[in-house]
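According to Swiss-Prot, the feature substrate binding site maps to ASP156, ARG186, TRP316, ARG347, TYR352, an assignment based on similarity to another entry. Under the heading Mn(2+) binding site, Swiss-Prot lists ASP209, HIS211, HIS344. As annotated by Swiss-Prot, domain 'Ricin B-type lectin' applies to 431-551, with the evidence given as sequence analysis. ASN95 to Gln appears in Swiss-Prot as a mutagenesis experiment; the accompanying note says: Induces decrease in glycosylation. Under its mutagenesis entries, Swiss-Prot includes HIS125 to Ala with the note: Induces a strong decrease in activity. Looking at Swiss-Prot, you'll find the mutagenesis HIS137 to Ala noted as follows: No effect. Where Swiss-Prot documents ASN141 to Gln as a mutagenesis experiment, the accompanying text is: No effect. Under mutagenesis, Swiss-Prot gives HIS146 to Ala with this note: No effect. What Swiss-Prot says about the mutagenesis result for HIS211 to Ala is this: Loss of enzyme activity. Quoted from Swiss-Prot, the note on mutagenesis experiment HIS341 to Ala is: Induces a strong decrease in activity. Here the residue is the original one, but Swiss-Prot notes a mutagenesis experiment at this spot, HIS344 to Ala: Loss of enzyme activity. Under its mutagenesis entries, Swiss-Prot includes ASN552 to Gln with the note: Induces decrease in glycosylation.
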Amino acid sequence: MRKFAYCKVVLATSLIWVLLDMFLLLYFSECNKCDEKKERGLPAGDVLEPVQKPHEGPGEMGKPVVIPKEDQEKMKEMFKINQFNLMASEMIALNRSLPDVRLEGCKTKVYPDNLPTTSVVIVFHNEAWSTLLRTVHSVINRSPRHMLEEIVLVDDASERDFLKRPLESYVKKLKVPVHVIRMEQRSGLIRARLKGAAVSKGQVITFLDAHCECTVGWLEPLLARIKHDRKTVVCPIIDVISDDTFEYMAGSDMTYGGFNWKLNFRWYPVPQREMDRRKGDRTLPVRTPTMAGGLFSIDRDYFQEIGTYDAGMDIWGGENLEISFRIWQCGGTLEIVTCSHVGHVFRKATPYTFPGGTGQIINKNNRRLAEVWMDEFKNFFYIISPGVTKVDYGDISSRLGLRHKLQCRPFSWYLENIYPDSQIPRHYFSLGEIRNVETNQCLDNMARKENEKVGIFNCHGMGGNQVFSYTANKEIRTDDLCLDVSKLNGPVTMLKCHHLKGNQLWEYDPVKLTLQHVNSNQCLDKATDEDSQVPSIRDCSGSRSQQWLLRNVTLPEIF
């Protein structure tokens with residue numbers, strides 16, 4: 001009997017422990033689920049503290065997100081909403097971990113504590129919840145608190161409900177002041193940024209796009225350069241966040257900003273002269289002729305002094321070159337700080353529509369910057385893009401007055417001292433179409449790329465792909481590509497201009513109208529029956545098919 005009672009006690013005790021274990025297991029399991037939901041960015045509860053070690057989960061440490069096959073169709077539909085993989089973005093934590101992609105020399109740099117404060121201004125229009133809030137969290141989690149004055153979110157007339165009251169409720173719970181400012185009507189990036197800058201309080205204004213992720217140590221190097229010289233405007237290295245997988249890929253510290261003949265921003269290799277100026281130290285900032293425009297920091301007072309943005313420009317486009325020219329020509333400095341890295345989702349297409357169409361807006365903006373800042377070189381641009389001259393570009397008197405007040409240098413100074421490797425040839429004999437006398441067709445780059453054959457097509461008189469420059473170096477040039485022949489009878493290809501003559505040296509005879517390739521001693525000829533879309537090169541015969549009319553343009557003296 002005693003033994004039976006003892007067994008009952010043991011059994012009851014064991015049962016209690018089993019029940020207690022089950023309770024604890026269920027409790028912590030549910031807690032983990034709560035944490036997981038919170039990390040994935042559901043707008044409830046407080047935000048997580050800065051990530052100290054890599055999490056486990058989709059996209060952690062910047063790794064790509066792979067969507068299962070059964071969800072591919074849904075993924076494609078969701079992609080159309082923002083022109084990036086929204087499904088992948090929503091699977092990633094709002095405070096995901098990222099690799100430290102800085103150069104080793106950057107990781108040991110020490111910055112003073114008394115750097116200026118910054119307001120981070122982020123403009124958004126119908127942005128995805130996950131990308132917008134991931135931008136905000138990355139700023140908060142990876143910025144020294146005493147340097148981050150506030151974050152200003154400027155809503156450019158978004159239509160999505162979750163960007164209204166739910167957004168305001170969410171950001172109120174963050175540990176840094178986050179203000180949501182609303183534009184009354186769709187105004188575009190330029191005017192929305194001006195609104196954000198006007199309400200900001202920091203000593204420095206940092207502009208970011210709404211689909212960025214800041215990495216460790218991103219802010220201090222930017223603020224340190226501005227503290228060193230308040231007239232220095234600084235950009236981080238822009239890393240790539242894949243629009244397909246949200247993989248985080250480090251950008252290169254060996255590229256800087258330039259522009260092509262059509263005034264489109266382009267990345268080009270950092271020239272040797274800039275490497276020499278830095279004595280080979282890649283951790284030092286790169287002086288860049290232009291900036292991409294989406295991500296940069298500027299002293300708030302200096303921003304006002306040099307004229308903020310041109311408020312006469314519409315929506316987006318051209319404002320980055322305009323402010324770049326203005327900074328350099330009016331006594332400032334523009335740098336890429338190689339120890340600062342910020343990721344950006346690069347999309348292949350824009351999900352937005354613009355009143356009047358994108359082309360019309362960009363033409364107007366480019367016309368304004370050309371008229372105010374490019375002096376006689378604006379004529380070069382107008383030959384490339386004659387449609388620009390037909391747009392109404394508004395009143396520029398206040399911008400011309402600003403240039404006079406600031407005693408800014410001419411554009412020729414900018415090309416000679418800041419951007420001597422510009423694609424714009426400063427010395428040339430001819431600019432325009434190159435027309436074959438027999439066929440009445442024109443050379444055409446066909447929007448082809450480096451190492452592809454130059455084309456020939458019916459002359460259309462609209463500039464663009466049919467504009468070639470016969471330069472003072474006797475190159476036949478289209479933007480940064482030159483006509484090149486490496487063997488007898490061709491083909492005639494387009495290669496990067498190397499300025500070493502050789503295979504890119506052409507002699508034009510204004511009497512015979514021939515374009516003779518000096519190395520091969522052959523002449524440019526019309527297309528052959530075998531390939532009707534490319535010119536040929538043959539032994540010089542004096543035939544009409546080897547005669548070419550070059551458009552000689554009378555421009556103001558710029559030689």
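Glycine is no exception: its Cβ is also placed from the backbone N, Cα and C atoms.
No substitution from the list is modelled in this structure, which keeps its original residues.
Features as recorded by Swiss-Prot, highlighted on the structure.
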{"residue": "ASN95", "record": "mutagenesis position", "Cβ within 10 Å": "24"}
{"residue": "HIS125", "record": "mutagenesis position", "Cβ within 10 Å": "21"}
{"residue": "HIS137", "record": "mutagenesis position", "Cβ within 10 Å": "22"}
{"residue": "ASN141", "record": "mutagenesis position", "Cβ within 10 Å": "19"}
{"residue": "ASP156", "record": "substrate binding site", "Cβ within 10 Å": "24"}
{"residue": "ARG186", "record": "substrate binding site", "Cβ within 10 Å": "17"}
{"residue": "HIS211", "record": "mutagenesis position", "Cβ within 10 Å": "26"}
{"residue": "HIS344", "record": "mutagenesis position", "Cβ within 10 Å": "20"}
{"residue": "ARG347", "record": "substrate binding site", "Cβ within 10 Å": "12"}
{"residue": "TYR352", "record": "substrate binding site", "Cβ within 10 Å": "15"}
Nearest to ASN95 (mutagenesis position) by C-alpha distance, among the binding-site residues ASP156, ARG186, ARG347, TYR352, is ARG347
Counts of helix, strand and coil residues, the domain 'Ricin B-type lectin' (431-551), according to DSSP = 9 helix, 51 strand, 61 coil
Average pLDDT across the domain 'Ricin B-type lectin' (431-551)?
-> 93
Compute the C-alpha separation of HIS146 (mutagenesis position) from HIS137 (mutagenesis position), stating it in Å without decimals.
-> 16
Candidate with sparsest Cβ neighbourhood (10 Å radius) among HIS146, ASP209, TRP316, HIS341, the listed recorded positions = HIS146
Quick one: Cα separation, ARG347 (substrate binding site) versus HIS211 (mutagenesis position), in Å?
-> 10
Tell me, in order along the sequence, which recorded positions from HIS125, ARG186, HIS341, HIS344 have their CA within 10 Å of HIS211 (mutagenesis position).
-> HIS344
Nearest to ARG186 (substrate binding site) by Cα distance: which of the mutagenesis positions HIS125, HIS137, HIS341, HIS344 is it?
-> HIS125
According to DSSP, does HIS211 (mutagenesis position) fall in a helix, a strand, or coil?
-> coil
Residue among binding-site residues ASP156, ASP209, TYR352 with Cα closest to the Cα of HIS344 (mutagenesis position) | ASP209
